[in-house]
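Positions annotated as domain 'CUB 1' by Swiss-Prot: 20-138. According to Swiss-Prot, the mutagenesis experiment GLU68 to Ala or Gln carries this note: Partial loss of interaction with FCN2, FCN3 and MBL2. Here the residue is the original one, but Swiss-Prot notes a mutagenesis experiment at this spot, TYR77 to Ala: Partial loss of interaction with FCN2, FCN3 and MBL2. GLU99 to Ala appears in Swiss-Prot as a mutagenesis experiment; the accompanying note says: Partial loss of interaction with FCN2, FCN3 and MBL2. For the mutagenesis experiment ASP121 to Ala or Asn, the note given by Swiss-Prot reads: Loss of interaction with FNC2 and FCN3 and partial loss of interaction with MBL2. According to Swiss-Prot, the domain 'CUB 2' annotation covers 185-297. Annotation source Swiss-Prot lists Ca(2+) 3 binding site at GLU235, ASP245, ASP282, SER284. The note that Swiss-Prot attaches to the published mutagenesis HIS237 to Ala is: Loss of interaction with FCN2, FCN3 and MBL2. Under the heading of mutagenesis, Swiss-Prot lists TYR244 to Ala and annotates it as follows: Loss of interaction with FCN2, FCN3 and MBL2. Among the sequence features in Swiss-Prot, the mutagenesis site SER274 to Ala is noted as follows: Partial loss of interaction with FCN2 and FCN3. No effect on interaction with MBL2. The domain 'Sushi 2' annotation in Swiss-Prot covers 365-434.
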Amino acid sequence: MRWLLLYYALCFSLSKASAHTVELNNMFGQIQSPGYPDSYPSDSEVTWNITVPDGFRIKLYFMHFNLESSYLCEYDYVKVETEDQVLATFCGRETTDTEQTPGQEVVLSPGSFMSITFRSDFSNEERFTGFDAHYMAVDVDECKEREDEELSCDHYCHNYIGGYYCSCRFGYILHTDNRTCRVECSDNLFTQRTGVITSPDFPNPYPKSSECLYTIELEEGFMVNLQFEDIFDIEDHPEVPCPYDYIKIKVGPKVLGPFCGEKAPEPISTQSHSVLILFHSDNSGENRGWRLSYRAAGNECPELQPPVHGKIEPSQAKYFFKDQVLVSCDTGYKVLKDNVEMDTFQIECLKDGTWSNKIPTCKIVDCRAPGELEHGLITFSTRNNLTTYKSEIKYSCQEPYYKMLNNNTGIYTCSAQGVWMNKVLGRSLPTCLPVCGLPKFSRKLMARIFNGRPAQKGTTPWIAMLSHLNGQPFCGGSLLGSSWIVTAAHCLHQSLDPEDPTLRDSDLLSPSDFKIILGKHWRLRSDENEQHLGVKHTTLHPQYDPNTFENDVALVELLESPVLNAFVMPICLPEGPQQEGAMVIVSGWGKQFLQRFPETLMEIEIPIVDHSTCQKAYAPLKKKVTRDMICAGEKEGGKDACAGDSGGPMVTLNRERGQWYLVGTVSWGDDCGKKDRYGVYSYIHHNKDWIQRVTGVRN
């Protein structure tokens, strides 16, 4: 029914000798000759004007065509045309040299309008059925078919049904004409002392319709010099100077240019620190653009000479405003400026052509006086005791009473950093350790002398006397290292209540209650070799038992270190367990068998007794001899430590080294020198780890 209505709307008959025009606005339709499919009338003329929306064109094709033949279509014909152009003229039944039928040919209008005219003359000798044609609107792909440069897209074209639109590459914006792509280049600021400026997209053609502004703004005192490169291509005109695209350079009120064409301008010295470069392009042209480099120039500063033993960086033939120079010195030298030493010093060329400061001098590094070494000496390798770079000194310890730890060379060199350096210790000073167990005065091992004998003065320099402040001695001890005394723990507390034999802090002697005397020989008399020292702190062995005398050992820390000499020297800690039968010497000021105190230091030589033998000797008395104890003495008695000797040293000689080692400290026994009753001593080897942990003493 729909096609029937369309057929009646488009196909109708016309009277003879009449002309008729039909206006068609649909997007598609059908056109037929009058009376189709019957023969068309003579002397007839019909025009169909087809109009579709902009962005479309009209496609026309024939399904049937049968008209009168004539030379060049003089009689009957169908003419297809636009406003100003005939697209085709058809007649006849088939194409010949002088007439053309549409056949399968499709006729396309260039625009949105097409006019189709059918005309028949006054007579037809035969029956001709006319034509049946169809038309439809088809989209125009403007992106492919647009040939007019002023209407085509600069960058990207996007077609859609009935039209198209343009877009631009990244960094560009679309002009108000909706087809031209331009750049936003009006706020380019350059502040570096050198740089390169180009037209947008250089060396590709620069965008159209652009207004670019480049500002070079340097610190006052500089002058901008411009240099265009060889590639220079800006649209120009053979008769009018730069009417289309151009560069202008503005320096203050002065304007240079315009510049265009293919010849680059000569180098330009602006004599200013502020320059504006303007670049204009119109809406046409395909030129490559331009590129220039700029460089800041300033006043020249005088030539520089490096200081003696120094250098300047960078080293240049000429220096200009804002150039900076760093002055440094050779290894072992320091920059000296206004009596201040520094690693480097920087000066700058000022805008008036002068340097910001004078070149400083280079002074040799001075390590100054080396640090004092406790118990040591310093020897300079140079005659004048120089302390400057590469000078050498040697530390040594006060022999024979001190030795250097780890046998260090003690040689230090003044380094480039201004500090004394040792290859092993770096800047740390060496350590002088007390020499132990090597008395200046040697003794002869005594044969079996009953009840001991007076000790030769200076042969026991490690012995210490524990004395009340009133001068009354009460125990002995041994010097360890430079500031510790090892003694018996029972020497440092009062007698305990037999009914409550618990050791309390209140039972302990206060450090202020007693003193230590070193270099002592006479029991009560004094001489010039003695050193009286205060007590800083006391430490009892944590497992000390005052009832059984287990771990009967204590340490006394001195307020100050004694001066080591021929009469004061520490004893060495044992390096291993003591062998049974080895001879030891016990020293002290304790009572003799006549139950009176001696005038001088006494000593006895006795052998070490087997541990099991000692245990059996005390078994009847129900007294334990534990592993932290060691026994010594004669089976027949007569030689033993006694009251007043507690805490005193029991030592032995290492014959290979000639050094004396501490074996034990006097602890307890059954009477003094009694037969089958040996002296019991606190075994130092058993407690060596604890002693070293508290004191830090090493041999």
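Every residue, even glycine, has its Cβ placed from backbone N, Cα and C.
For all the noted positions, this structure keeps the original residue and models no substitution.
Since the structure is predicted, the reported quantities are computational estimates derived from the model, not experimental observations.
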Item checked: Other same-chain residues whose Cβ falls within 8 Å of the Cβ centroid of GLU235, ASP245, ASP282, SER284, the recorded Ca(2+) 3 site, in sequence order -> LYS208, TYR244, SER281, ASN283, GLY285, ASN287
Next item on the list: Restricting to the same chain and to sequence separations of six or more, state which residues have a Cβ under 8 Å from that of ASP282 (Ca(2+) 3 binding site).
Entry: LYS208, SER209, GLU235, TYR244, ASP245
Item checked: Nearest recorded site to SER284 (Ca(2+) 3 binding site) by CA-CA distance, among mutagenesis positions GLU68, ASP121, SER274 -> SER274
Check: Taking just the CA atoms, what is the gap between HIS237 (mutagenesis position) and SER274 (mutagenesis position) in Å?
Finding: 31
Check: How does the domain 'Sushi 2' (365-434) divide up by DSSP, counting helix, then strand, then coil residues?
Finding: 3 helix, 27 strand, 40 coil
Next item on the list: Please work out which residue of TYR77, TYR244 has the most C-beta neighbours within 10 angstroms of its C-beta, and give that one of the mutagenesis positions.
Entry: TYR77
Notebook entry, point to check: What is the separation, in Å, between the Cα atoms of SER274 (mutagenesis position) and TYR77 (mutagenesis position)?
Noted result: 78
Checklist line | Rounded distance in angstrom between the Cα atoms of TYR77 (mutagenesis position) and GLU68 (mutagenesis position) | finding: 8
Next item on the list: Tally every other Cβ atom lying within 10 Å of the Cβ atom of GLU68 (mutagenesis position).
Entry: 22
Check: Hey, which of the recorded positions GLU99, ASP121, GLU235, ASP245 is the loneliest by Cβ count within 10 Å?
Finding: ASP121
Notebook entry, point to check: Over the domain 'CUB 2' (185-297), what is the model's average pLDDT?
Noted result: 92
